[in-house]
Amino acid sequence: MCQATNGPSRVVTKKHRKFFERHLQLLPSSHQGHDVNRMAIIFYSISGLSIFDVNVSAKYGDHLGWMRKHYIKTVLDDTENTVISGFVGSLVMNIPHATTINLPNTLFALLSMIMLRDYEYFETILDKRSLARFVSKCQRPDRGSFVSCLDYKTNCGSSVDSDDLRFCYIAVAILYICGCRSKEDFDEYIDTEKLLGYIMSQQCYNGAFGAHNEPHSGYTSCALSTLALLSSLEKLSDKFKEDTITWLLHRQVSSHGCMKFESELNASYDQSDDGGFQGRENKFADTCYAFWCLNSLHLLTKDWKMLCQTELVTNYLLDRTQKTLTGGFSKNDEEDADLYHSCLGSAALALIEGKFNGELCIPQEIFNDFSKRCCF
């Protein structure tokens, strides 16, 4: 892993490994509310350990049988007895006569099994067609966007769930893992043109993507990653790409140059944020947005490292939000480490080193191996 060039900071690799390992062991009762999010906890932990060069397939491969139990096949009560499948976040959510699988837990589980190198599962066990049919049913026919789950009574896309760029990314990533590569592959299961139309409708006037014409770093990364998986980045105009790059570069907070004069004028300016990235304009820096912004820049231009100050963001992560006592990364320098920010902080550092695939959010070496071994 990378090391800050200025100052004594370095990555406390052993403590980060222990931090992620703790989340795969017995968690305290305060985490009971997250029981339905077990697949997310496993993904963030396995991803973090993989970034820090832990052989997770050797260390946790014995638990693949337990992981596989979360894969549920359901026969819908329709005229065609349609079979769909996906993952539940926890076995307590495997409720008879109710469709409780959802897109996020399905993607978290699939990515975790890729990192655990359970290639036998993808090649011989996973019913990719029924899984793709579930993704298809989550698409809103009127907008082209996706919801995360089905109505447990009607088995149509949930009418109360939100639909946004996050779920569009998750849906396309699942189909990509299932073997979809060309537009024709995706068209077999979803209305790709309508999806592309929805993504384009989320473009903001000053660059980037977001709802209600307010650009957001996380949504921008989701939109660009979705377009990349669909091989459709060329649909963006050169002007929009340039505007988006400019907007993303302006999200890197600096205590140098003109920005230092904001200290008394901007309530959202904090000098200690120097080098970090904010998710929106007039917000404080946040560890996770370092990844979302850097991944977006990486997808837009091969010169991204020359445009942004990677040394400063590295120093920000290592000096400000890395927890040298407990391991992990926090949202900012005032809070404790949490699993989400620890994973994305580690991913940002790995992305700078060229060791992380931002499109699927897994280490590059694992992505390469999966692509080679599982050619559907």
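Every residue gets a Cβ built from N, Cα and C, even glycine.
Every residue here is the original one, so none of the noted swaps is modelled.
Counting only same-chain residues at least 6 apart in sequence, those with a Cβ under 8 Å from the Cβ of Gly218 (geranylgeranyl diphosphate binding site) are Arg166, Gly279, Cys288, Tyr289, Trp292. Taken from Swiss-Prot, the feature geranylgeranyl diphosphate binding site applies to His216, Ser217, Gly218, Arg280, Glu281, Asn282, Lys283, Tyr289, Ala290, Phe291, Trp292, supported by similarity to another entry.
Under the three-state DSSP scheme, Cys288 (Zn(2+) binding site) falls in the helix class. If you look up Swiss-Prot, you'll see Asp286, Cys288, His341 marked as Zn(2+) binding site, on the strength of similarity to another entry.
When secondary structure is read from DSSP and collapsed to three states, Cys138 (mutagenesis position) falls in the coil class. Here Cys138 (mutagenesis position) comes close to Leu103, Phe146, Val147, Ser148, Cys149, Leu150, Gly157, Phe167, Ala171: these same-chain residues lie at least six apart in sequence, with C-beta atoms under 8 angstroms from its C-beta. According to Swiss-Prot, the mutagenesis experiment Cys138 to Tyr carries the annotation: In cdc43-3; severely impairs the geranylgeranyl transferase activity.
There are 19 other Cβ atoms within 10 Å of the Cβ belonging to Arg166 (mutagenesis position). While the structure shown retains the original residue, Swiss-Prot records the mutagenesis experiment Arg166 to Ile with this note: Increases KM for isoprenoid substrate 29-fold.
For the mutagenesis experiment Ala171 to Val or Thr, the note given by Swiss-Prot reads: In cdc43-4,5,6; severely impairs the geranylgeranyl transferase activity. In the three-state DSSP assignment, the secondary structure recorded for Ala171 (mutagenesis position) is helix. Residue environment of Ala171 (mutagenesis position) contains 28 other Cβ atoms, counted within 10 Å of its Cβ in all protein chains.
Looking at Swiss-Prot, you'll find the mutagenesis His216 to Asp noted as follows: Increases KM for peptide substrate 12-fold. DSSP assigns His216 (mutagenesis position) to coil in the three-state reduction, placing it in neither a helix nor a strand.
Within 10 Å of the C-beta of Arg280 (mutagenesis position) we count 16 further C-beta atoms, all protein chains included. When secondary structure is read from DSSP and collapsed to three states, Arg280 (mutagenesis position) falls in the coil class. Arg280 to Cys appears in Swiss-Prot as a published mutagenesis result, with the remark: In cdc43-7; severely impairs the geranylgeranyl transferase activity.
One mutagenesis experiment named in Swiss-Prot is Gly328 to Ser, and its note says In cal1-1; completely abolishes geranylgeranyl transferase activity. Displays a defect in nuclear division and bud formation. In this structure, Gly328 (mutagenesis position) belongs to neither helix nor strand by DSSP; it is coil. Taking the Cβ of Gly328 (mutagenesis position) as centre and 10 Å as the limit, one finds 26 other Cβ atoms among all the protein chains shown.
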Item to check | Arg280 (mutagenesis position) and His216 (mutagenesis position), Cα-Cα, nearest whole angstrom | outcome: 5
Checklist entry - Looking at Cβ-Cβ distances, which residues of the chain lie under 8 angstroms from Glu281 (geranylgeranyl diphosphate binding site) while being 6 or more apart from it? => result Pro215, His250, Arg251
Checklist entry - Where Gly328 (mutagenesis position) and Asp286 (Zn(2+) binding site) are concerned, what is their Cα separation in Å, rounded? => result 14
Checklist entry - For the Zn(2+) site given as Asp286, Cys288, His341, which other residues of the same chain have their Cβ within 8 Å of the site's Cβ centre? => result Thr287, Tyr289, Ala290, Phe291, Thr321, Phe329, Lys331, Asn332, Tyr340, Leu344, Gly345
Next on the checklist: Taking only same-chain residues 6+ apart in sequence, whose CB is under 8 Å from that of Asp286 (Zn(2+) binding site), what do you get?
Outcome noted: Gly276, Phe277, Gln278, Gly279, Lys331, Asn332, His341
Item to check | Three-state secondary structure, which DSSP defines for His341 (Zn(2+) binding site) | outcome: helix
Checklist entry - Where Arg280 (mutagenesis position) and Ala290 (geranylgeranyl diphosphate binding site) are concerned, what is their Cα separation in Å, rounded? => result 12
